[in-house]
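These notes concern the structure reproduced below.
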Amino acid sequence: MSLPVTLSALDLGALLCSRICHDIISPVGAINNGLELLEEGGADEDAMALIKSSARNASARLQFARIAFGAAGSAGVQIDTGDAQNVATEYFRNEKPEFTWEGARVLLPKNKVKLLLNMLLIGNGAIPRGGSLAVRLEGSDTDPRFVITVKGRMLRVPPKFLELHSGAAPEEPIDAHSVQPYYTLLLAEEAGMKISIHATAEDIVFSAE
């Protein structure tokens with residue numbers, strides 16, 4: 001599938017940086033709040049608990065982003081899906097859905113693992129009120145298939161992703177909020193995989209093969 005819009009490398013990099021900063025600004029801000037509480041000399045235990053939980057949250061988000069958006073090694077490198085599972089599990093400890101991962105641990109090309117992690121973010125966006133998000137890895141290391149099934153209240157395919165996936169030119173320019181759906185489809189194109197969407201009243205299934 002050809003994307004209906006093309007971003008320059010400079011714009012893509014800048015927008016992804018904005019997206020990552022948006023993801024970590026909340027836990028980093030909470031760390032700062034905890035430090036201010038300590039400086040004021042009140043509620044030391046509460047302040048330390050806030051600092052610790054926020055630091056773990058920020059670390060989990062950065063570790064996830066390192067693989068999902070970053071180089072994570074040299075060009076052409078393969079990534080262990082076990083590492084992807086670990087960073088995803090830690091990331092979703094701070095999110096609403098119940099998260100499960102099923103599938104054999106294999107080495108896959110970097111762009112395919114990046115695609116998988118970005119599909120998790122799309123799935124998470126489909127259940128804004130929480131629910132469950134289940135990942136299943138099928139096929140082989142040479143011909144993998146990813147299946148992400150989400151269930152929950154207010155199910156809906158994220159509008160920006162649906163718009164870009166349909167092949168229609170977006171009504172508004174790609175910004176820091178819509179760059180992740182764009183990047184997901186770009187990764188699928190680079191990896192030679194096709195993303196399919198199957199939505200019912202009970203669940204939404206995103207698959208790539």
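Don't overthink the numbers, they just go from 1 along the chain as shown.
Just so you know, glycine gets a Cβ as well, placed from its N, Cα and C.
Within 10 Å of the C-beta atom of His22 (mutagenesis position) sit 11 other C-beta atoms, taking all shown protein chains into account. According to its DSSP assignment, His22 (mutagenesis position) is helical. Among the mutagenesis entries in Swiss-Prot is His22 to Ala, noted as: Loss of phosphoryl transfer from CckA-P to ChpT.
Listed in Swiss-Prot as a mutagenesis experiment, Asn33 to Arg is described as follows: 5-fold decrease in phosphoryl transfer from CckA-P to ChpT. For the recorded site, Asn33 (mutagenesis position), the DSSP three-state label reads helix.
All protein chains shown were included, and the count of other CB atoms within 10 Å of the CB of Glu36 (mutagenesis position) stands at 10. For the published mutagenesis Glu36 to Arg, Swiss-Prot gives the following note: 10-fold decrease in phosphoryl transfer from CckA-P to ChpT.
According to its DSSP assignment, Glu40 (mutagenesis position) is helical. Sequence-distant contacts of Glu40 (mutagenesis position), defined by Cβ-Cβ distance under 8 angstroms and a gap of at least six in the same chain, do not exist. As a published mutagenesis entry, Glu40 to Arg appears in Swiss-Prot alongside the note: 3-fold decrease in phosphoryl transfer from CckA-P to ChpT.
Comparing His22 (mutagenesis position) with Asn33 (mutagenesis position), their Cα atoms are 17 Å apart once rounded. Sequence-distant neighbours of Asn33 (mutagenesis position) (same chain, 6+ apart, CB under 8 A from its CB) are Leu50.
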